[in-house]
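The domain 'THUMP' feature in Swiss-Prot is assigned to 61-165. In Swiss-Prot, the entry for mutagenesis C108 to A states: No effect. The structure shown retains the original residue. The ATP binding site annotation in Swiss-Prot covers L183, I184, K265, G287, Q296. Quoted from Swiss-Prot, the note on the mutagenesis of D189 to A is: No activity. What Swiss-Prot says about the mutagenesis result for C202 to A is this: No effect. According to Swiss-Prot, the mutagenesis experiment C207 to A carries the annotation: Enables partial functional complementation in vivo. Four-fold reduction in activity. Swiss-Prot documents K321 to R as a published mutagenesis change and attaches the note Approximately half of wild-type activity. Record note (Swiss-Prot) on the mutagenesis of K321 to M: No activity. Here Swiss-Prot describes C344 to A as a published mutagenesis experiment; the accompanying note says: Cannot functionally complement for wild-type enzyme in vivo. 2700-fold reduction in activity. If you look up Swiss-Prot, you'll see 404-482 marked as domain 'Rhodanese'. One entry in Swiss-Prot concerns the mutagenesis experiment C456 to A. Its note says: No activity. What Swiss-Prot records for C456 is active site, cysteine persulfide intermediate.
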Amino acid sequence: MKFIIKLFPEITIKSQSVRLRFIKILTGNIRNVLKHYDETLAVVRHWDNIEVRAKDENQRLAIRDALTRIPGIHHILEVEDVPFTDMHDIFEKALVQYRDQLEGKTFCVRVKRRGKHDFSSIDVERYVGGGLNQHIESARVKLTNPDVTVHLEVEDDRLLLIKGRYEGIGGFPIGTQEDVLSLISGGFDSGVSSYMLMRRGCRVHYCFFNLGGAAHEIGVRQVAHYLWNRFGSSHRVRFVAINFEPVVGEILEKIDDGQMGVILKRMMVRAASKVAERYGVQALVTGEALGQVSSQTLTNLRLIDNVSDTLILRPLISYDKEHIINLARQIGTEDFARTMPEYCGVISKSPTVKAVKSKIEAEEEKFDFSILDKVVEEANNVDIREIAQQTEQEVVEVETVNGFGPNDVILDIRSIDEQEDKPLKVEGIDVVSLPFYKLSTKFGDLDQNKTWLLWCERGVMSRLQALYLREQGFNNVKVYRP
């Protein structure tokens, strides 16, 4: 089997040296991706296309599908490469190849020609088109919007009978631009923004801020691995997980409610910038869109950017949510995003949409920055190729109950402000308050002869914290969802 890879048009307008470099990198990327399907395949680069030849016919569909997902490819032609003698020979070979496809259809013939011949491309189109029209009674010629377009390519003494054309994702080959670090949460925005930078030629590493246990991290790892495996597997990348729970706890205890959102984002940018510097990455990528939430106003985004010299790229800055969701659907991350948890504990009641720099800096003076330094230092760096095995391991399941027994106690894990605004009272059972950000250090002080039913407003944080406690060896925890 043979495929002809056509380059993304922006590659073809580069200078000769840049174009050759891009083609060389794309050729290497294709080899890296396809070697898993057929180790004997050949990838040969030319000035305006790349040839892929493989022997294992059983891998035809898999190879074709993989090619459509490699950045830098405009479209793929599946071809049959045969010698020819003259125009009549071209017609006869085209008749054998296309007769069944043209029965009862309108068609036209389109020819591209390279080399020296005694005929032009239009001559071949007319001759082959006329012959097909005469020999297939139910077919008729239609030059605009036909049912079938017969694509032929003539190169010197070879004829390429094009059996199918398949669109690629375009963009630049990964590795032609510098590395970036994507702040990934597993939602719609961060997945799409990561894909957009891969498509633009960047090797995308991932940085995840874990706010609540293993279950969420496993979900985000699955998203990152999916994106890498589908669009970027030609290169090795990192998945860096930072336990941000201590940072969130410090913010909730010491920072004014209205400033929490902006300060949390500033802390994330500080942490990600340190990770980027550690690994020589040139820029951060976020999924922020202008005005989507309170921290994404121009004033707040400027304040967030000010905490670091690292370039922050926001490919979705002008996109609306519907457009982002449509893109997520196209690339296959929509289902992941819809089931990804949102946190009920890290939400300001009255977030500022126009933060003042002096106020933000005054609030940050209350923050213990040694906590931030520590979580960055302890960040977990994983080769994304190892994630497939890790995510297959079962997460410890935690029982969810809607009632309670005589030895049960409800543990309200909401933040202090939420508890004061909406105190939880349940008839017939004691309710104890312990904010989620103190569970890791204070849960062991509670009566371990009791069964603790964790509760929060949405049920997401309580489940994740229960999973975390189970991982720490506490088996006397359940999730309470009345």
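Every residue gets a Cβ built from N, Cα and C, even glycine.
As the structure is a computational prediction, the values presented were derived from the model and not from experiment.
Feature annotations (Swiss-Prot) mapped to structure.
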residue	record	Cβ within 10 Å
C108	mutagenesis position	17
L183	ATP binding site	23
I184	ATP binding site	27
D189	mutagenesis position	25
C202	mutagenesis position	29
C207	mutagenesis position	24
K265	ATP binding site	21
G287	ATP binding site	25
Q296	ATP binding site	21
K321	mutagenesis position	12
Cα-Cα distance linking K265 (ATP binding site) and C456 (mutagenesis position), given in Å to the nearest integer: 23
Averaged pLDDT, computed only over the residues in the domain 'THUMP' (61-165): 93
Residues of the domain 'THUMP' (61-165) by DSSP state, where helix covers H, G and I: 38 helix, 38 strand, 29 coil
Residues in the domain 'Rhodanese' (404-482) grouped by DSSP into helix, strand and remaining coil: 28 helix, 17 strand, 34 coil
Cβ-Cβ neighbours of C456 (mutagenesis position) (radius 10 Å): 25
Diameter of the ATP binding set by C-alpha atoms, the set being L183, I184, K265, G287, Q296, in angstrom: 16
Nearest of the binding-site residues (L183, I184, G287, Q296) to C108 (mutagenesis position) - Cα to Cα: G287
C207 (mutagenesis position) versus I184 (ATP binding site) - Cα distance in angstrom: 6
Listed mutagenesis positions among C202, C207, K321 whose Cα sits within 10 Å of G287 (ATP binding site): none
